[in-house]
Amino acid sequence: MADIYRFPKFSYEDNGTVEPLPLRTGPDKKAIPHIRIVKVGDPPKHGVRYLDLLLLGFFETPKQTTNLGSVSDLTEPTSYSICGSGSLPIGVAKYYGTDQELLKACTDLRITVRRTVRAGEMIVYMVDSIGAPLLPWSGRLRQGMIFNANKVALAPQCLPVDKDIRLRVVFVNGTSLGAITIAKIPKTLADLALPNSISVNLLVTLKTGISTEQKGVLPVLDDQGEKKLNFMVHLGLIRRKVGKIYSVEYCKSKIERMRLIFSLGLIGGISFHVQVNGTLSKTFMSQLAWKRAVCFPLMDVNPHMNMVIWAASVEITGVDAVFQPAIPRDFRYYPNVVAKNIGRIRKL
């Protein structure tokens, strides 16, 4: 069993909403490019901004032509057919220009895509034609980038391995950063196990503007019968001295003193941000890597949900602190289906 503390609405109502990407088509029946920028923290209204960018678009392959070797092959542009949709995260950089200049530079990129595999399926991106507005990101764009296929492609199985594939950028998601930085809790700290401790986890409830059932993301019904989505993130551990007895009121008082503020960003698709405005113990602060602002990209927490809702309107409708007994140290984590040294199975 777990005890729950519900955060007040003011802790997430200011920046807890993301507007949808408008899908409009032009005379050529192609989607009209659009850029969406949200603010996290208190970024400057004008001038230099720190922007985190995620490029969204369609994977395309050249269409088969029947008139091979004709003169029209040299004069007519190559036509493409869509084989999937996906994204390309290009990270944070200091940007000086306008949103429309940035959108134009992103849609002009020539992005070659290859599907491959290592320990798991991967997507390889190679980028060319980097315009001036994207020069702050050029250090990353000029190098080949490899991502987990299940995080950046909605249906990686639809990408052919024997054809040329390109990513045609249609939408740009940007997060303008202020005092809040993109600091993730390191995995070693998130997996930390301490004796005599209580795990503080956050249950985040979302309302989206699209139906997600047909895409494999089942909603849950709240008390009013509305369909909602939710996910959990780990914040840290509350530890008391040996011999001290935990109480729900003690844990709630620790959380209330933190004065947490929550917001949504567009890092990796949809991201959940936590800002600490109150007091923290040194033990808890060390678990946050000594940061007062941390980011939880949904791309890492729940990749499939992220891909289904990353272009939709998203709104935080509730955040709960869930107090659970910390997992004992002697419990073993099995990241693989094939367990080590079981029967005749041996890991190489």
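Cβ atoms are placed via backbone N, Cα and C, with glycine included.
This is the original sequence, none of the listed changes applied.
For the mutagenesis result SER70 to Ala, the note given in Swiss-Prot is Complete loss of phosphorylation.
Under the heading of mutagenesis, Swiss-Prot lists CYS158 to Ser and annotates it as follows: Complete loss of viral infectivity. Taking Cβ-Cβ distances under 8 Å and a sequence gap of 6 or more within the same chain, the neighbours of CYS158 (mutagenesis position) are PHE59, CYS83, GLY84. DSSP assigns CYS158 (mutagenesis position) to a helix in the three-state reduction.
Cβ neighbour count for CYS251 (mutagenesis position): 18 (other Cβ atoms within 10 Å of its Cβ, all protein chains included). DSSP assigns CYS251 (mutagenesis position) to a helix in the three-state reduction. For the mutagenesis of CYS251 to Ser, Swiss-Prot gives this note: Complete loss of viral infectivity. The structure shown keeps the original residue.
For CYS295 (mutagenesis position), the Cβ neighbour count at a 10 Å cut-off comes to 24, with all displayed protein chains included. Among the mutagenesis results in Swiss-Prot, CYS295 to Ala, Gly or Ser has the note: Larger viral particles. The residue drawn here is the original one.
Recorded in Swiss-Prot as a natural variant, ASP42 to Val carries the remark: In wild-type, Mutant F1-R, Mutant F1-R / T-5 revertant, Mutant ts-f1, Mutant KD-11M, Mutant KD-22M, Mutant KD-32M, Mutant 51M and Mutant 52M. Under the three-state DSSP scheme, ASP42 (variant position) falls in the coil class. Cβ contacts within 10 Å of ASP42 (variant position), excluding its own Cβ and spanning all protein chains shown: 10.
For the natural variant VAL161 to Met, Swiss-Prot gives this note: In strain: Mutant KD-32M. The structure shown keeps the original residue. Around VAL161 (variant position), the same-chain residues six or more apart in sequence whose CB sits under 8 Å from its CB are ARG115, listed in sequence order.
A natural variant is reported in Swiss-Prot for this position, ILE182 to Val, and the note states: In strain: Mutant KD-22M.
Just so you know, the Cβ of SER197 (variant position) picks up 18 other Cβ atoms within 10 Å once every protein chain is counted. Here the residue is the original one, but Swiss-Prot notes a natural variant at this spot, SER197 to Cys: In strain: Mutant KD-22M.
Quoting Swiss-Prot on the natural variant ILE210 to Thr: In strain: Mutant F1-R and Mutant F1-R / T-5 revertant. The Cβ of ILE210 (variant position) lies under 8 Å from the Cβ of VAL308, ILE309, ALA312, SER313, each of these being in the same chain and 6 or more residues away along the sequence.
According to Swiss-Prot, the natural variant SER211 to Phe carries this note: In strain: Mutant KD-51M. Under DSSP, SER211 (variant position) is assigned to coil, being neither helix nor strand in the three-state scheme.
Sequence-distant neighbours of THR212 (variant position) (same chain, 6+ residues apart, CB-CB distance under 8 A): LEU218, PRO219, LEU229, MET305, VAL308, ILE309. THR212 to Ala appears in Swiss-Prot as a natural variant; the accompanying note says: In strain: Mutant KD-22M and Mutant KD-51M.
Non-local contacts of VAL217 (variant position) by the CB criterion (under 8 A, 6+ apart in sequence, same chain) comprise LEU229, HIS304, MET305, VAL308, ILE309. For the natural variant VAL217 to Ala, Swiss-Prot gives this note: In strain: Mutant KD-52M. The structure shown keeps the original residue.
In Swiss-Prot, a natural variant is listed as VAL294 to Leu, annotated with the note In strain: Mutant KD-52M.
Nearest neighbour of VAL294 (variant position) by Cα distance, taken over the recorded positions ASP42, SER197, SER211, CYS251: ASP42. VAL217 (variant position) falls within neither a helix nor a strand when secondary structure is assigned with DSSP, and so counts as coil. Closest to CYS295 (mutagenesis position) in space, going by CA atoms and restricting to the recorded positions ASP42, SER211, CYS251, is ASP42. ASP42 (variant position) sits 34 Å from SER197 (variant position), taking the CA atoms of both as reference points. Of all the variant positions listed here (SER211, VAL294), the one with the fewest other CB atoms within 10 A of its own CB is SER211. The two recorded residues, SER197 (variant position) and SER211 (variant position), show a Cα separation of 39 Å.
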